[in-house]
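Taken from Swiss-Prot, the feature domain 'Tudor' applies to 69-128, supported by sequence analysis. In Swiss-Prot, the entry for mutagenesis D20 to V states: Does not affect homodimer formation. The structure shown retains the original residue. The annotation that Swiss-Prot gives for the mutagenesis experiment F70 to S reads: Does not affect homodimer formation. Among the mutagenesis experiments that Swiss-Prot reports, S201 to F is described with the note: In allele Smn-B; homozygous lethal at late larval stages and abolishes homodimerization. Quoted from Swiss-Prot, the note on mutagenesis experiment G202 to S is: In allele Smn-73Ao; homozygous lethal at late larval stages and abolishes homodimerization. For Y203 to C, Swiss-Prot lists a mutagenesis experiment annotated as follows: Weakly inhibits homodimer formation. For the published mutagenesis T205 to I, Swiss-Prot gives the following note: Rescues larval viability and locomotion defects and only partially restores U5 and U12 snRNA levels in the null mutant. Weakly inhibits homodimer formation. Does not affect protein stability. According to Swiss-Prot, the mutagenesis experiment G206 to S carries this note: Inhibits homodimer formation.
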Amino acid sequence: MSDETNAAVWDDSLLVKTYDESVGLAREALARRLADSTNKREEENAAAAEEEAGEISATGGATSPEPVSFKVGDYARATYVDGVDYEGAVVSINEEKGTCVLRYLGYENEQEVLLVDLLPSWGKRVRREQFLIAKKDEDEQLSRPKASAGSHSKTPKSSRRSRISGGLVMPPMPPVPPMIVGQGDGAEQDFVAMLTAWYMSGYYTGLYQGKKEASTTSGKKKTPKK
């Protein structure tokens, strides 16, 4: 190999070495910039955390929403046995037990509810809707027995009794659960309709069995002994 060729090879080696050194320096510079950026971001986060901690300590701790308190006469809502919320008025409070008695608007039935389970009312419009629906249901229930009872006298709900032959006193019709106030979906309405049908079916089934047993007992008493 000639001296010129050897010189060319030597020059290439120097070029490669210089390139590698330049790349290494560039990588070191990039690494330093990344490290500086990371350290700066960590310092900013630490400063923000210290500032937030100082604000919390200055105000006496983290702020939390105050619980809603109710008193007698306030409107509130609670979850009934059918899993739906209904509007009512607080009629009494037992501080020792942490409970209150809530009277549902329109239905006039009362339920003991934990104070922590009480929820704020949805407003005047929803309360009025519930009241109108309850009264409509009551009118429909009163019109059905009137058509089927014939000459039976009309008595207040609290003293109403169903007497059958033989002197047996039937219990009053069980209270029908309040209907949906328009806030639930179709599934909830179907569920309440099912409960209503179940209540009515159970009452009239018991009424039929009671009449049948009373009739059988009366027939046995009238049969002369041999």
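Please read every residue number as a count from 1 along the shown chain.
Cβ from N, Cα, C; glycine included.
Owing to the predicted nature of the structure, the values given are computational and were not obtained by experimental measurement.
Neighbours of G206 (mutagenesis position), defined as other CB atoms within 10 A of its CB across all chains, total 14. A Cα-Cα distance of 41 Å separates G206 (mutagenesis position) from F70 (mutagenesis position). Remark: secondary structure over the domain 'Tudor' (69-128) totals 8 helix, 28 strand, 24 coil, with classes taken from DSSP. Averaged across the domain 'Tudor' (69-128), pLDDT in this predicted model comes to 91. Cα separation, G202 (mutagenesis position) to F70 (mutagenesis position), rounded: 38 Å.
If you take the C-beta of F70 (mutagenesis position) and look for same-chain residues 6 or more apart in sequence within under 8 angstroms, you find A76, V90, I93, C100, L115, L118. Residues within less than 8 Å, Cβ to Cβ, of S201 (mutagenesis position) and separated from it by at least 6 positions along the same chain comprise none.
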